[in-house]
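As given in Swiss-Prot:
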BINDING   Cys53, Lys111, Lys137, Lys149  3-hydroxy-L-kynurenine binding site
DOMAIN    231-281  domain 'BPTI/Kunitz inhibitor 1'
DOMAIN    287-337  domain 'BPTI/Kunitz inhibitor 2'
MUTAGEN   Cys53 to Ser  Impairs the reductase activity toward cytochrome c independently of the electron donnor. Decreases the reductase activity toward methemoglobin. Decreases the reductase activity toward oxidized collagen
MUTAGEN   Lys111 to Thr  Impairs the reductase activity toward cytochrome c in the presence of NADPH; when associated with T-137 and T-149. Impairs the reductase activity toward oxidized collagen; when associated with T-137 and T-149
MUTAGEN   Lys137 to Thr  Impairs the reductase activity toward cytochrome c in the presence of NADPH; when associated with T-111 and T-149. Impairs the reductase activity toward oxidized collagen; when associated with T-111 and T-149
MUTAGEN   Lys149 to Thr  Impairs the reductase activity toward cytochrome c in the presence of NADPH; when associated with T-111 and T-137. Impairs the reductase activity toward oxidized collagen; when associated with T-111 and T-137
Amino acid sequence: MRSLGALLLLLSACLAVSAGPVPTPPDNIQVQENFNISRIYGKWYNLAIGSTCPWLKKIMDRMTVSTLVLGEGATEAEISMTSTRWRKGVCEETSGAYEKTDTDGKFLYHKSKWNITMESYVVHTNYDEYAIFLTKKFSRHHGPTITAKLYGRAPQLRETLLQDFRVVAQGVGIPEDSIFTMADRGECVPGEQEPEPILIPRVRRAVLPQEEEGSGGGQLVTEVTKKEDSCQLGYSAGPCMGMTSRYFYNGTSMACETFQYGGCMGNGNNFVTEKECLQTCRTVAACNLPIVRGPCRAFIQLWAFDAVKGKCVLFPYGGCQGNGNKFYSEKECREYCGVPGDGDEELLRFSN
């Protein structure tokens, strides 16, 4: 996990990038009251980060959950640090030491390569669940910058803690669009190579031209599109910390479900409307699903395929949940489920 140490390495990289002025960090940072250094020792997961360092935005798509282990140092004046994280497809381990100060909860780290000393503060922690660190540094290119990091004893934290972290970060001048959550790719062993992702082929029907308002709502499908490839992925909130309601295709339930999108990055399994999601990702297997109105109380007339009757029928959709057996016109239902005897041409099947 990107540790205090990895954080400091990240901050030092700001020296190599030129950008505009950044907000000035506060002069006086308050540490956790009655800080107990022995209780901060042990393993932590770095789950979120925010920074005024301009370079940070350039690598946000590559930042993943990392681990940090803190412990007693080689001398009474130090604490030891070991961080483990994925970097460029390889599991990397970094070790170092932090210097204690006269203020409990404040530590110094010297980066000899850049000849700078960084100040790190433990500003909030309950020791058993979470910890928030702030780190200040000064570079000749950007002047003073500040970085906030959220750590957890487990790979997941309560949503309220993520919200509290965002408030703390913004309170020291970090812009909202510079606060990110980390993608969790799991823990790794130093030297381990990250496996290549495996895409599972799926089968769906070709669609009618746009003017026919077919299942795809677009041109005749003759090749696999990047968006359709993404239908096999799980949803991704992305590293930013916004809360925008979006839809993703759940291949297990064969339905489009809602999730909270952070506002940046993520992946292609991300749709503004349920209709767009279904018309992009639904497969012919949806025609065999039961007709489900859903628990909400709206009254929306949609079409579904009745497998018993062998035809498309109207049904009142409640407005939420349901499943993929849900079409926005009779023509869409018929062309998708291949209703015989309608004079329609047989629809082609293909796999990606």
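Glycine residues also receive a Cβ, built from the backbone N, Cα and C atoms like all the rest.
Original residues only.
If you measure from the Cα atom of Lys137 (mutagenesis position) to that of Cys53 (mutagenesis position), you get 10 Å. Within the set of mutagenesis positions (Cys53, Lys111, Lys137, Lys149), the lowest number of other Cβ atoms found within 10 Å of a Cβ is recorded at Lys111. Applying DSSP to the domain 'BPTI/Kunitz inhibitor 1' (231-281) sorts its residues as follows: 10 helix, 16 strand, 25 coil. Once the Cα atoms of Cys53, Lys111, Lys137, Lys149, the listed binders of 3-hydroxy-L-kynurenine, are compared pairwise, the greatest separation found is 19 Å.
Model confidence over the domain 'BPTI/Kunitz inhibitor 2' (287-337) is summarised by a mean pLDDT of 88. DSSP places the residues of the domain 'BPTI/Kunitz inhibitor 2' (287-337) in helix, strand and coil in these numbers: 10 helix, 15 strand, 26 coil.
Cys53 (mutagenesis position) sits 16 Å from Lys111 (mutagenesis position), taking the CA atoms of both as reference points. Geometry remark: Lys111 (mutagenesis position) versus Lys149 (mutagenesis position), CA distance 19 Å.
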